[in-house]
Every structure is written in C-alpha cells, then in structure tokens.
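Each remark here refers to the structure printed beneath this line.
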Amino acid sequence: MDAEGLALLLPPVTLAALVDSWLREDCPGLNYAALVSGAGPSQAALWAKSPGVLAGQPFFDAIFTQLNCQVSWFLPEGSKLVPVARVAEVRGPAHCLLLGERVALNTLARCSGIASAAAAAVEAARGAGWTGHVAGTRKTTPGFRLVEKYGLLVGGAASHRYDLGGLVMVKDNHVVAAGGVEKAVRAARQAADFTLKVEVECSSLQEAVQAAEAGADLVLLDNFKPEELHPTATVLKAQFPSVAVEASGGITLDNLPQFCGPHIDVISMGMLTQAAPALDFSLKLFAKEVAPVPKIH
C-alpha cells in the first residue's frame, strides 16, 4: 500500500484523543515559557538530521492542528531521508509552535525510527530471496501502540495483531493453564468461532504437530535456532500444508536472512518496536524568508 494512503487507517477521534493526552501530559498547567515567546505569528522549519524513512506525518499534523498551527510538507510520507533535509514548515502563534515542538518531534522521531527498522528488515528479507511477511509484535509501548504499529506499516512490514481481539494467540502459559496443547486449541477454536484465526506458540515439533492436528491456523515456532527451525517447518508443512508457519524470537536485522526459508510464512521481530533507534529531527524558528540549515553534531 502507498505510504501516503495509510493515514486513512487512523480513526480521527482516536488520533485527536491521543494528541490531547500527549499535550496535556507535557503541559498540564501553567506554561511560563509562553510569556517569553509571546503569541506573534511565527514560522519554523522541520529538519531531518539522520538518514532513514519519514513516518508519522498524521500525528505531527494532528498535534499542530490542535494548537491552531498549519504544517506544509516538502516530502511525502515514506520518503527516504538524506540529511540534512528540510522536511516541512510549521506556521502559527509562537507560543503554540513551541508548545507542540517536543511532543511532535518525539512522535515523529520514534515513528520514523520504527519505519526505518522495518524497511531495513524487509530489504534484508527480500535480499535473501524470501517473499513472506516481515511483521512486528505486540511488544509495544503502552499508550503509544498506534504510532508504533503505523510506523511498521510505513516501513513495509506487517503490523501483526493490533490487540488481543485481532487473533486468538495461544501461548505457552495458556497451554499450561488449559492443561495441554489440544485442550488449549479446542478452547481457542470455540472462542474464535468463524471470525478469528487461532495461532499457537510451540517450542518443539511435537507441540507444533499437536497444535495443527487440533485445528490451529498458524503455528508459531518460538526461539528456534535456524538449524532447528527449517527442518521443523519442512516436516510440519509436509503434513499440514495449509497451516501457516511463523518464526519468532531472537531475530535481528543481522541474523534475519538465516530465518528466511521456503516453509516460513511469517517472521515476527520484537526489536522493530523495542530496539529501533529514533531518528534525529529538529524544529527551528526563523525570521527571514530562508530558514538556516542546522548543523549535525
């Protein structure tokens, strides 16, 4: 999907509520610095100072819209950034520009960092000749999941399930609580009805076969080494060709190609949201017609 079209996925009401909570967190009371800047009309240039993928425009826009400011973008969502790049301009009352500055930069930097990591992972997978799905996980920051899942999509990865209601995931603790793989999958199938798929986390070929026999749609081979993963997936697919196989656990950008194989359908990576470094952006007010280019430290 075109990155610019992904903004349609974001519910306006949810987006507005998130932005409101972020701004209230940063300034719940008196804003003394507003007396320094004043309320005169001002303009600021948004600069990208590190390479990566630009992501998070809808959040950036929503923050400044709530503060009666206008954003003009010079690069589309999903663009590859080559520093130093002038990405956008923001216009509005000075105290409003500065009130939204840090919240907007934090959101854009984090979202772009995740999109950049996702894009690198997809590129590594395609470079290995693999055409399956690179996906994120539910290992996201509480209260910030919408931004992080959106960043995955801009980077070309799959978001995986958004929340507990998107897929019935039977994990190891569910198996223990239910009293075995078969009982757990049976209960999951009954709960899922015809609307949801059931995925089962497995730590051995035996568990994977039990899960598939019990009716799992997807089998998650968790924390398998590559030399164990591919033989297990081969045997499983031979017996259950319609069952999708997901690999997860300990997968990084460096070792990702080792997990790519003809019997692996999905590779999920927690590091895409947990370890992706934020990109470096700055927002600089300027008085002249041409904004000065910031230095990279």
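Each Cβ is built from the backbone N, Cα and C atoms, and glycine gets one as well.
Sequence-distant neighbours of Arg102 (mutagenesis position) (same chain, 6+ apart, CB under 8 A from its CB) are Asp26. Look at Arg102 (mutagenesis position): DSSP puts it in a helix. Swiss-Prot lists Arg102 to Ala or Gln among its mutagenesis entries, and the accompanying note reads: Reduced activity.
Note on Glu201 (quinolinate binding site): other Cβ atoms within 10 Å of its Cβ, all shown chains, come to 26. The quinolinate binding site annotation in Swiss-Prot covers Arg102, Arg138, Lys139, His160, Arg161, Lys171, Glu201, Asp222, Ser248, Gly249, Gly250, Gly270 and rests on experimental evidence.
Of all Cβ atoms in the shown protein chains, 18 besides its own fall within 10 Å of the Cβ of Arg138 (mutagenesis position). According to Swiss-Prot, the experimentally introduced change Arg138 to Gln is described as follows: Loss of activity.
Other C-beta atoms found within 10 angstroms of the C-beta of Lys139 (mutagenesis position) number 16, with every protein chain shown included. As a published mutagenesis entry, Lys139 to Ala or Ser appears in Swiss-Prot alongside the note: Loss of activity.
Neighbour density for Arg161 (mutagenesis position): within 10 A of its CB lie 19 other CB atoms from the protein chains shown. Classification of Arg161 (mutagenesis position) by DSSP places it in coil, neither helical nor stranded. According to Swiss-Prot, the mutagenesis experiment Arg161 to Ala carries this note: Reduced activity.
One entry in Swiss-Prot concerns the mutagenesis experiment Arg161 to Gln. Its note says: Loss of activity.
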Spatial neighbours of Ser248 (quinolinate binding site) that are distant in sequence (at least 6 apart) but have CB under 8 A: Thr137, Leu220, Leu221, Asp222, Asn223, Ile267, Ser268, Met269, Gly270
Cβ-Cβ distance under 8 Å to Gly250 (quinolinate binding site), same chain, at least six residues away: Asn223
Closest of Arg138, Lys139, Glu201 to Arg161 (mutagenesis position), Cα positions, recorded positions only: Arg138
Between Arg138 (mutagenesis position) and Glu201 (quinolinate binding site): CA-CA distance (Å): 14
